[in-house]
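Copied over from Swiss-Prot, here are the features:
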type	residues	note
BINDING	29-35, 71-75, 130-133	GTP binding site
MUTAGEN	L2 to F	No effect on localization and acetylation
MUTAGEN	L2 to A	Diffuse cytoplasmic distribution and loss of localization to lysosomes. No effect on acetylation
MUTAGEN	T34 to N	Binds GDP, hence is inactive. Alters chromosome segregation. Decreases interaction with VPS41. Loss of lysosomal location. Loss of interaction with PLEKHM1. Loss of interaction with RUFY3 and RUFY4
MUTAGEN	W70 to R	Preferentially binds GTP
MUTAGEN	Q75 to L	Prevents GTP hydrolysis, hence remains active. No effect on lysosomal location. Alters lysosomes cellular distribution and motility. Increases interaction with VPS41. No effect on interaction with PLEKHM1. Does not affect interaction with RUFY3 and RUFY4
MUTAGEN	N130 to I	Loss of GTP/GDP-binding. Affects chromosome segregation
Amino acid sequence: MLALISRLLDWFRSLFWKEEMELTLVGLQYSGKTTFVNVIASGQFSEDMIPTVGFNMRKVTKGNVTIKIWDIGGQPRFRSMWERYCRGVNAIVYMIDAADREKIEASRNELHNLLDKPQLQGIPVLVLGNKRDLPNALDEKQLIEKMNLSAIQDREICCYSISCKEKDNIDITLQWLIQHSKSRRS
């Protein structure tokens with residue numbers, strides 16, 4: 001009986017108390033940022049993505065949480081914009097092409113440079129190693145090591161290995177994001 005009442009209360013709350021969160025999605029070009037947004041928004045995967053020029057904003061609703069996603073271009077000329085769009089968000093999602101080992105060092109440097117900005121202090125970070133379905137893709141343990149994530153001490157940091165194409169670990173990624181809809185923004 002108590003479980004039924006609890007479920008009814010949760011349902012009732014979901015009708016009237018909607019959560020909103022804002023996140024910024026950054027990472028080097030061709031890591032799969034826009035594809036990730038499309039997969040969580042509609043479940044659609046496409047091989048033929050056009051690189052993001054500047055930024056895109058999209059709202060995605062999952063349950064009673066509306067996620068406002070800033071998808072920022074990853075080409076070198078757009079990286080100076082990353083900090084501006086990361087200020088005041090609930091979480092930063094940093095996407096890596098886990099199968100492109102040649103770009104890992106550049107990706108690590110960009111992530112650490114971004115997180116060194118004082119205005120972004122304390123904002124939780126979710127690092128996603130995309131394209132785990134490809135041969136030689138780094139797994140979570142390798143990503144944590146190669147990206148030197150253990151050196152990041154001033155905030156919560158989490159790392160998942162995902163595949164937008166196969167939709168691997170998209171569910172746990174969404175769970176993490178929804179949990180952080182309650183994170184305070186400054």
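Glycine too: its Cβ is placed from the backbone N, Cα and C atoms.
Substituted residues are absent from this model; it holds the original ones throughout.
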Closest by Cα to T35 (GTP binding site), out of the mutagenesis positions L2, W70, Q75, N130, is N130
Using a 10 Å radius around each Cβ and counting other Cβ atoms from all shown chains, which of the recorded positions Q29, T34, T35, N130 yields the largest count?
N130
For K33 (GTP binding site), the three-state class that DSSP assigns:
helix
If we check Cα distances from Q75 (mutagenesis position), which of the recorded positions Q29, S31, K33, T34, R132 wins as closest?
Q29
When each of the recorded positions S31, Q75 is scored by other CB atoms within 10 A, the minimum falls on Q75
Name the one residue among L2, T34, W70 whose Cα is closest in three-dimensional space to that of R132 (GTP binding site); these are the mutagenesis positions.
T34
Out of K33, W70, G74, give me whichever of these recorded positions has the highest number of other Cβ atoms within 10 Å.
K33
Comparing local Cβ density (other Cβ atoms within 10 Å) for the recorded positions L2, I72 points to I72
Any idea what DSSP makes of G74 (GTP binding site), helix, strand or coil?
coil
